[in-house]
Amino acid sequence: MDYPTLLLALLHVYRALCEEVLWHTSVPFAENMSLECVYPSMGILTQVEWFKIGTQQDSIAIFSPTHGMVIRKPYAERVYFLNSTMASNNMTLFFRNASEDDVGYYSCSLYTYPQGTWQKVIQVVQSDSFEAAVPSNSHIVSEPGKNVTLTCQPQMTWPVQAVRWEKIQPRQIDLLTYCNLVHGRNFTSKFPRQIVSNCSHGRWSVIVIPDVTVSDSGLYRCYLQASAGENETFVMRLTVAEGKTDNQYTLFVAGGTVLLLLFVISITTIIVIFLNRRRRRERRDLFTESWDTQKAPNNYRSPISTSQPTNQSMDDTREDIYVNYPTFSRRPKTRV
């Protein structure tokens, strides 16, 4: 191999390693995981192929309605599809007994007629839960059916180079929109929900979620990247609840806080009263024991004086005596 050819090969590898891979969905690594690929349109499917993206694209599996399914040898025992006939538009790839070597980027490429090529890139990362590591900066509450506008304004002074909006869920992050303001490129999202966004130079970045439903609730992240290397992140939590406006939600939270405070005060009062009663009872018992101890040596009674008159007692013991005697006749005796 001559020097120019070697240099071009090294340059190609360097660009492949350094170039940022734009993904549509990010999922955490697991031994048994699924990479979702659902084609939104109803065109005629001609071929589907899964790749793992690295320095080059390694083919994992390929399906054709005419020739059937072929899974490449390194993945034959580790991946499968639920719908073996591929009659539907769901081309989700399932892993069994995956290893850390399976962390990386995957591409699901569909070829349809007459729409053409449709591609989705999925990133597999080492993470337990996405929501747990992302605190929110603000909270927005809305009723179903309304249009919700999410806005982030950078504090950086450098010109913004790229803006990325994401929806964060516990087991998945979906890219909503990506704007490269330097090259004027808008990365097409594969998110099944319609999102309206502006991709223009300015101090604000805005997305609009029309006709929101309860399923739109969650965390939304705005990621701003400056040309000087500075980055800023804003996270907003959206709650879509039936019949609850911002004021009603605030009243609900305030009422719950007041009830919780009253409950804590009641419990504290009961505990204080119980401790005071217990303390008084212990003091009373201690005083009684001390009094009995002091009184025990003088526990005697004065003798009753016999010289004192007992008239009252004698009077009380006097009783009337009744005698039964025969009745004698009062007639005079007859003299002889």
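Any Cβ shown, glycine's included, is placed from N, Cα and C.
Unsubstituted: the structure retains its original residues.
Since the structure is predicted, the reported quantities are computational estimates derived from the model, not experimental observations.
Annotation source Swiss-Prot lists domain 'Ig-like C2-type 1' at 19-126.
DSSP classifies TYR113 (mutagenesis position) as strand under the three-state reduction. For the mutagenesis of TYR113 to Ala, Swiss-Prot gives this note: Significantly reduced NK-cell killing. The structure shown keeps the original residue.
According to Swiss-Prot, the domain 'Ig-like C2-type 2' annotation covers 135-239.
Per Swiss-Prot, mutagenesis TYR322 to Phe is noted as: No loss of association with lipid rafts.
Here the residue is the original one, but Swiss-Prot notes a mutagenesis experiment at this spot, SER329 to Phe: Loss of association with lipid rafts and loss of phosphorylation by PKC.
Taken through DSSP, the domain 'Ig-like C2-type 2' (135-239) splits into 3 helix, 57 strand, 45 coil. Around the Cβ of TYR113 (mutagenesis position), the same chain contributes GLY43, ILE44, THR46, each under 8 angstroms and 6 or more positions distant in sequence. With helix defined as DSSP H, G or I and strand as E or B, the domain 'Ig-like C2-type 1' (19-126) counts 6 helix, 55 strand, 47 coil.
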